[in-house]
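> Checked Swiss-Prot, it gives:
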type	residues	note
MUTAGEN	H498 to N	Loss of glycosylation activity. Loss of ability to reduce mitochondrial motility
ACT_SITE	H498	active site, proton acceptor
BINDING	Q839, K842, A896, P897, K898, H901, V902, R903, R904, H920, T921, T922, D925	UDP binding site
MUTAGEN	R984 to A	No effect on phosphatidylinisitol binding
MUTAGEN	K986 to A	Reduced phosphatidylinisitol binding
MUTAGEN	K989 to A	Reduced phosphatidylinisitol binding
MUTAGEN	R991 to A	No effect on phosphatidylinisitol binding
MUTAGEN	K1000 to A	No effect on phosphatidylinisitol binding
Amino acid sequence: MASSVGNVADSTGLAELAHREYQAGDFEAAERHCMQLWRQEPDNTGVLLLLSSIHFQCRRLDRSAHFSTLAIKQNPLLAEAYSNLGNVYKERGQLQEAIEHYRHALRLKPDFIDGYINLAAALVAAGDMEGAVQAYVSALQYNPDLYCVRSDLGNLLKALGRLEEAKACYLKAIETQPNFAVAWSNLGCVFNAQGEIWLAIHHFEKAVTLDPNFLDAYINLGNVLKEARIFDRAVAAYLRALSLSPNHAVVHGNLACVYYEQGLIDLAIDTYRRAIELQPHFPDAYCNLANALKEKGSVAEAEDCYNTALRLCPTHADSLNNLANIKREQGNIEEAVRLYRKALEVFPEFAAAHSNLASVLQQQGKLQEALMHYKEAIRISPTFADAYSNMGNTLKEMQDVQGALQCYTRAIQINPAFADAHSNLASIHKDSGNIPEAIASYRTALKLKPDFPDAYCNLAHCLQIVCDWTDYDERMKKLVSIVAEQLEKNRLPSVHPHHSMLYPLSHGFRKAIAERHGNLCLDKINVLHKPPYEHPKDLKLSDGRLRVGYVSSDFGNHPTSHLMQSIPGMHNPDKFEVFCYALSPDDGTNFRVKVMAEANHFIDLSQIPCNGKAADRIHQDGIHILVNMNGYTKGARNELFALRPAPIQAMWLGYPGTSGALFMDYIITDQETSPAEVAEQYSEKLAYMPHTFFIGDHANMFPHLKKKAVIDFKSNGHIYDNRIVLNGIDLKAFLDSLPDVKIVKMKCPDGGDNADTTNTALNMPVIPMNTIAEAVIEMINRGQIQITINGFSISNGLATTQINNKAATGEEVPRTIIVTTRSQYGLPEDAIVYCNFNQLYKIDPSTLQMGANILKRVPNSVLWLLRFPAVGEPNIQQYAQNMGLPQNRIIFSPVAPKEEHVRRGQLADVCLDTPLCNGHTTGMDVLWAGTPMVTMPGETLASRVAASQLTCLGCLELIAKSRQEYEDIAVKLGTDLEYLKKIRGKVWKQRISSPLFNTKQYTMELERLYLQMWEHYAAGNKPDHMIKPVEVTESA
């Protein structure tokens, strides 16, 4: 604030002396000499103005006003006196009076520069920014070379956000006075605000070069270097500032922040403590000290520091947010939410708090509200990469894959070194089947952040999917060690429960992984504060019927529906009332239509996204037994089961493992799949089906495969049943229309050990190689879709989608006679064809080695695999060549529509099951095609399903107890053709006569198990193992 001291004329030099003393700050001496002069010249207004200014500087406002008033009395037109009086009013907070006096001074003296400067300051204090700008502009109109005033105008424009105008002011000030360090520093601030970091650094460095003692410029330089993450130079700038002002607490705090970013946590902690020592009421320093303590693992002390910061400043938003983070990590979700909301109440534009709150809301299943807060975070901070990445996670959970992809991509554009975003993007690629892209993104994430368990374990799974076994053993060891450490520290393991079966983990680890995911569901439902449901103790309200609820996201075109779609309609309506709860929208397929039509009640819970309300609906339906068909597969909503809307809850069919969850009572399984001696692997009680827990609806979906005919393909005197095969509903009528059809009897053993096979021969229709057979073969060779023979439509087995797409998907039964040949798939006519139609991730190095050993022992044999995925093919071929197999010994085919997939299984001689994780649905598919399957049960549920299927089928001779026995069984089938024919005949016969595909008998056995569960519960008992199943027959 400029005081006007006037001009004092005194021949004695007394006035000149008083002026020098005033300028030097020696106000006491200046006042003494002014008073002496005033007594000599009472009418000297210059002396009065100087006295007014002296008293103002000494904060003696009343005396200052007194002398200004005396000067005005002496000269009412004295502008300087009015300006000095305005200064007094401004200092007292009487802004309007101050402004009026400044304006009066300017009316008296329009070129009064100090008057404009003082008026500008008062207008700023009064909030009239535009008026202040005009005051500075007026001053500069009278003297354009006032570089300090122009710099002050620049500061005001900068504060108003008018950065370009501010920049012009600073540049003009520098042009006027190139060595004006303040303008260089202020210009650096503008460039920093505009994101021009390097220009900002340049201008701050120029400022300190011009003025090596310019404290603020060193602080600004340190700040911008810190933001640019040029930490060594930032440290140097802050240390220089501290050499100028050793007790500057804020600089100590900023320097500590740089040490923290450099990972020098102990040094950061010491420096924060020094800042607090210098300024005990420094909430920012307490908050940042807490951050460093938390990083070091001193969580309790960190929590104390956050609380201290909040005691000093209850509205300290950063401390509220960071304390909320601690509460969240401690599992105190409600307190975390309260603190996040408080932080936003204090500071609504707090982007990080919006993002953190959104993350917790997402964890609670409140996805729409989470999405809203992520959008707010991004609105406030458009370059908030974390918010984009986390919003992508929410959109992914909401099944908006494209939206998630865009979010992750934007996060990476903002911050190319953002490892989490690369990992999240990889997961989108992985879920979309773009495995090479996923692998590349996971590897980028790990380069950026080598200690990144989620990225490592997901990369391991991707490499498993494409059979990339580089450093396989080391990878498995590291993966196991990661899981061990995470379980020890009570963290959510990076291996998903559904993938745990693929790795050499202990049973305890697999169960613990599932348990952690089950606990996540409990965390989500705890926030709902729903009181426990009251459950029925009897069947009175349901007219004596047991109400069973099947919950699945797979009621549609999905392998689970292919297996069980007939069961809801086969329940005894007198004893059971069936509810099907869909977790996914209608996909428009006949699979969905069938379940909807045949269940007593079909409820689409995908339209009730709130888990609490969905569970209420299930409870209102009075369900007695609620069946979980998803486990931890895609689309699951285990939170519904965590709320326990039914008294009995059971796992069944859709998930090959334990839930690890206390809210699941039973797992429906069988003695072969889950032997009683390994019951500790399961959190649930074992509930045994009498034969196998697995079932397939193949007899209903593919009845045209119950019979087949072959075209006479002779080699070495044998008639082969799988070179050129015809199937169809009207097959018998078609064969009756043909001349010379032969019936060849194929001997096969029965389901037991009966050596007399004469009574179990199967009749195989054989069409001789005549003009009709040649027409069929020509259709195949020429790639025709369909021909007509004797009024029957004969179709190319590769063209089912072109003839009837619903038949191709298995939704309808094909109405034509379908021809399937080895030549269609490039399979050798005269070779033994081993097959496996599983996804390639189920093959591990030891499995491929067994396959290679078998092929080497069986001359003229091949292994038929699927491009599932296609990118796995070159890896398998390369490893096979390394094992000594020529490339032509392994043949790949594309994945086919469901009906073709099942039907073409007839062309193989033997299926080699994958011991790591069996073919479950694919096992049923290949057995329905009549092809024997060799398996070797392991220790996990997923590795024992095929043995269960074969046991039910009565084909124990195909179950190996060791790798050597597995190879020997496969080799015998490939070298002893008579034995192969017998086993193929047995499988062909047993698939019809055994319980394996008998859905009606299976449903009755399942009902018996449900009644056991209910009777046990109704008697007041807790769930217990049910390992002595009651067998029923179809006539029962």
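First residue shown is number 1, and so on along the chain.
Each residue, glycine too, has its Cβ placed from N, Cα and C.
If you look for the noted substitutions, you won't find them, since the model keeps the original residues.
Any idea what these are sitting next to in the structure?
Sequence-distant neighbours of H498 (mutagenesis position) (same chain, 6+ residues apart, CB-CB distance under 8 A): G631, Y632, T633, Y655, G657.
A helical conformation is recorded for H498 (mutagenesis position) in the three-state DSSP classification.
In sequence order, I465, L866, F868, P869 constitute the residues six or more apart from Q839 (UDP binding site) in its chain with CB-CB distances below 8 Å.
The secondary structure of R984 (mutagenesis position), as reduced to three states from DSSP, is helical. Long-range Cβ neighbours of R984 (mutagenesis position) (same chain, at least 6 residues apart, Cβ-Cβ under 8 Å): D721, N722, M746, C748, D909, G930, T931, P932.
K986 (mutagenesis position) counts 26 other C-beta atoms within 10 Å of its own C-beta, drawing on all protein chains shown.
The number of other CB atoms found within 10 A of the CB of K989 (mutagenesis position), across every protein chain shown, is 21. Annotation note: K989 (mutagenesis position) sits in a helical segment as assigned by DSSP.
In sequence order, L927, W928, G930, L953, F997 make up the list of same-chain residues 6 or more apart from R991 (mutagenesis position) whose Cβ falls under 8 Å from its Cβ.
K1000 (mutagenesis position) is surrounded by 13 other CB atoms, counting those within 10 A of its CB over all protein chains shown. Secondary structure at K1000 (mutagenesis position), taken from DSSP and collapsed to helix, strand or coil, is helix.
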> Distance between V902 (UDP binding site) and K1000 (mutagenesis position) at the Cα atoms, whole Å?
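Just about 22 Å between their Cα atoms.
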> Between the Cα atoms of R904 (UDP binding site) and K986 (mutagenesis position), what distance do you get, rounded to the nearest Å?
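Distance (Cα to Cα, whole Å): 19 Å.
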> DSSP on R904 (UDP binding site), three-state: which is it?
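SS state of R904 (UDP binding site) = helix.
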> Under 8 Å between C-beta atoms and at least six apart in sequence, can you list the same-chain neighbours of D925 (UDP binding site), or say none if there are none?
G696, H698, F837, H901, V902, G905, G919
> Going by DSSP, give the three-state secondary structure for D925 (UDP binding site).
helix
> Given the binding-site residues K898, R904, which one is most crowded in terms of C-beta atoms within 10 angstroms?
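Buried the deepest by this measure is R904.
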> Would you kindly give the Cα-Cα distance separating K1000 (mutagenesis position) and T921 (UDP binding site), rounded to the nearest Å?
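Checking the Cα atoms of T921 (UDP binding site) and K1000 (mutagenesis position) gives a distance of 18 Å.
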> What same-chain residues, at least 6 away in sequence, bring their CB to under 8 Å of the CB of A896 (UDP binding site)?
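Within the chain, A896 (UDP binding site) has Cβ neighbours under 8 Å at R904.
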